[in-house]
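*Asks:* Okay, here's the structure, questions in a sec.
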Amino acid sequence: MEKGDTHILVFPFPSQGHINPLLQLSKRLIAKGIKVSLVTTLHVSNHLQLQGAYSNSVKIEVISDGSEDRLETDTMRQTLDRFRQKMTKNLEDFLQKAMVSSNPPKFILYDSTMPWVLEVAKEFGLDRAPFYTQSCALNSINYHVLHGQLKLPPETPTISLPSMPLLRPSDLPAYDFDPASTDTIIDLLTSQYSNIQDANLLFCNTFDKLEGEIIQWMETLGRPVKTVGPTVPSAYLDKRVENDKHYGLSLFKPNEDVCLKWLDSKPSGSVLYVSYGSLVEMGEEQLKELALGIKETGKFFLWVVRDTEAEKLPPNFVESVAEKGLVVSWCSQLEVLAHPSVGCFFTHCGWNSTLEALCLGVPVVAFPQWADQVTNAKFLEDVWKVGKRVKRNEQRLASKEEVRSCIWEVMEGERASEFKSNSMEWKKWAKEAVDEGGSSDKNIEEFVAMLKQT
């Protein structure tokens, strides 16, 4: 790294869904002349696959996260406390050397779930900003929980928040998936807003057209808000960032060739793509209902079932659907969603998957499991109007009939053309946001100009 180059640190939370958005923003900053050092853990660095110019442009700085000291008996709070303590100390040690190097960093951009990074940055006189990997709608909900203006679970049948549609309790993020850790999870997610008054900027992985009113509300919190999303590889949007077709980090090995060859043989818009992310674990009864519902649609389908989940499928399921379905352990989701054969995405509604569906113009069947997925599903169905949300019964089970009905309605029903038309509109608006002169591109340009002036 040459002396005098404008240099920043990027510090993501060490999980795939948090690293990839910050990596994508880093690529756009590099394309505009900024030098980036990515601070991460050894485990993550071993899985990074930066291609072309980015393999040289992003300097990887590895620090310990304390995971080697973790005990199996540790609670989530104990694990997070150790992570914070270890990472704080190691970040301080790293910065003591970096700040006296020939080209010290001017700025640190960090994952919002690690607000303690801001305090370390202040110690060293570094300008700083949190990066929110989630939607601004979730930011609003968590902020109001932090300040005691909203309780989880809520005490009223409807919830009214500034610049948000009217919400029901079933639209709020579900943080009770691990009852023993609910309080810890809520503390972690609401702490993202505990010290924002000391941040220079707030970066959000969204775009103005998608969440404009909520973004305006965030700006009332007193710090400038920079929307820089969607953080999807440029090849699928504006194509202005060279050699940017993949995120650069995958903790799973995709069956890319198998999936794409199979899709090539199917008619346009005929395939249902099913994936519920890298973390969700589904109960055996629910997975069985899901499998039967998918099978009974008679649709071609590509289903990602991780190896750890495959044993929950009904006996001989894979063999029984061989003519219609392909079941794989992982795939390149962007490649699949961009394929013309795919007509619907059955998704858990993680924010990255939500953005990918919108960016690639694919209607959805929303099947959220926990956390922000629930709120994302609400917006996909009722605000952005690109699909249907699966309903559960009193036992919190989605029946095979409900699964089949939702898939059929999105792909063949009366509103199928509406869902597709709306999806294509969002695809256009997402591309416009990151293209030259778009809202997100302008925000990135302004940030780069600010860095070069200081």
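We count from 1, first residue shown onward.
Glycine residues also receive a Cβ, built from the backbone N, Cα and C atoms like all the rest.
Pulled from Swiss-Prot, these are the listed features:
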ACT_SITE  HIS18  active site, proton acceptor
ACT_SITE  ASP111  active site, charge relay
BINDING   HIS18, HIS144, ALA371  anthocyanidin binding site
BINDING   SER278, CYS331, GLN333, TRP351, ASN352, SER353, GLU356, ASP372, GLN373  UDP-alpha-D-glucose binding site
MUTAGEN   SER15 to Ala  In UGTMG1; increases catalytic efficiency more than 10000-fold for the 3-OH glycosylation of mogrol, and acquired ability to convert the generated mogroside I-E to mogroside II-E via 24-OH glycosylation; when associated with H-28, R-47, M-48, L-76, Y-79 and I-109
MUTAGEN   HIS18 to Ala  Loss of catalytic activity
MUTAGEN   HIS47 to Arg  In UGTMG1; increases catalytic efficiency more than 10000-fold for the 3-OH glycosylation of mogrol, and acquired ability to convert the generated mogroside I-E to mogroside II-E via 24-OH glycosylation; when associated with A-15, H-28, M-48, L-76, Y-79 and I-109
MUTAGEN   LEU48 to Met  In UGTMG1; increases catalytic efficiency more than 10000-fold for the 3-OH glycosylation of mogrol, and acquired ability to convert the generated mogroside I-E to mogroside II-E via 24-OH glycosylation; when associated with A-15, H-28, R-47, L-76, Y-79 and I-109
MUTAGEN   MET76 to Leu  In UGTMG1; increases catalytic efficiency more than 10000-fold for the 3-OH glycosylation of mogrol, and acquired ability to convert the generated mogroside I-E to mogroside II-E via 24-OH glycosylation; when associated with A-15, H-28, R-47, M-48, Y-79 and I-109
MUTAGEN   THR79 to Tyr  In UGTMG1; increases catalytic efficiency more than 10000-fold for the 3-OH glycosylation of mogrol, and acquired ability to convert the generated mogroside I-E to mogroside II-E via 24-OH glycosylation; when associated with A-15, H-28, R-47, M-48, L-76 and I-109
MUTAGEN   LEU109 to Ile  In UGTMG1; increases catalytic efficiency more than 10000-fold for the 3-OH glycosylation of mogrol, and acquired ability to convert the generated mogroside I-E to mogroside II-E via 24-OH glycosylation; when associated with A-15; H-28; R-47; M-48; L-76 and Y-79
*Asks:* So how many other Cβ atoms are close to GLU356 (UDP-alpha-D-glucose binding site), meaning within 10 Å of its Cβ?
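*Replies:* Counting Cβ neighbours of GLU356 (UDP-alpha-D-glucose binding site) within 10 Å gives 23.
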*Asks:* Select the closest residue to THR79 (mutagenesis position) from the following recorded positions, measuring between CA atoms: SER15, LEU109, ASP111, HIS144, GLU356.
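*Replies:* Smallest Cα separation from THR79 (mutagenesis position) among SER15, LEU109, ASP111, HIS144, GLU356: SER15.
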*Asks:* Cα-Cα separation of ALA371 (anthocyanidin binding site) and ASN352 (UDP-alpha-D-glucose binding site), in Å?
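*Replies:* Here the two Cα atoms are 14 Å apart.
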*Asks:* Measure from the Cα of ASN352 (UDP-alpha-D-glucose binding site) to the Cα of every one of the mutagenesis positions HIS18, MET76, LEU109, then give the nearest.
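*Replies:* Ranked by Cα distance from ASN352 (UDP-alpha-D-glucose binding site), first place goes to HIS18.
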*Asks:* Is SER15 (mutagenesis position) helix, strand or coil when read with DSSP?
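*Replies:* In three-state terms, SER15 (mutagenesis position) counts as coil.
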*Asks:* Of the mutagenesis positions SER15, MET76, LEU109, which sits closest to GLN333 (UDP-alpha-D-glucose binding site) by Cα distance?
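*Replies:* Of the mutagenesis positions SER15, MET76, LEU109, SER15 has its Cα closest to that of GLN333 (UDP-alpha-D-glucose binding site).
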*Asks:* What whole-number value in Å do you get for the largest C-alpha pair distance within HIS18, HIS144, ALA371, the residues recorded as binding anthocyanidin?
*Replies:* 23
*Asks:* Using Cα coordinates, what distance in whole Å links SER15 (mutagenesis position) and GLU356 (UDP-alpha-D-glucose binding site)?
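*Replies:* Just about 18 Å between their Cα atoms.
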*Asks:* Which of the listed recorded positions (MET76, LEU109, ALA371) has the least company, meaning the fewest other Cβ atoms within 10 Å of its Cβ?
*Replies:* MET76
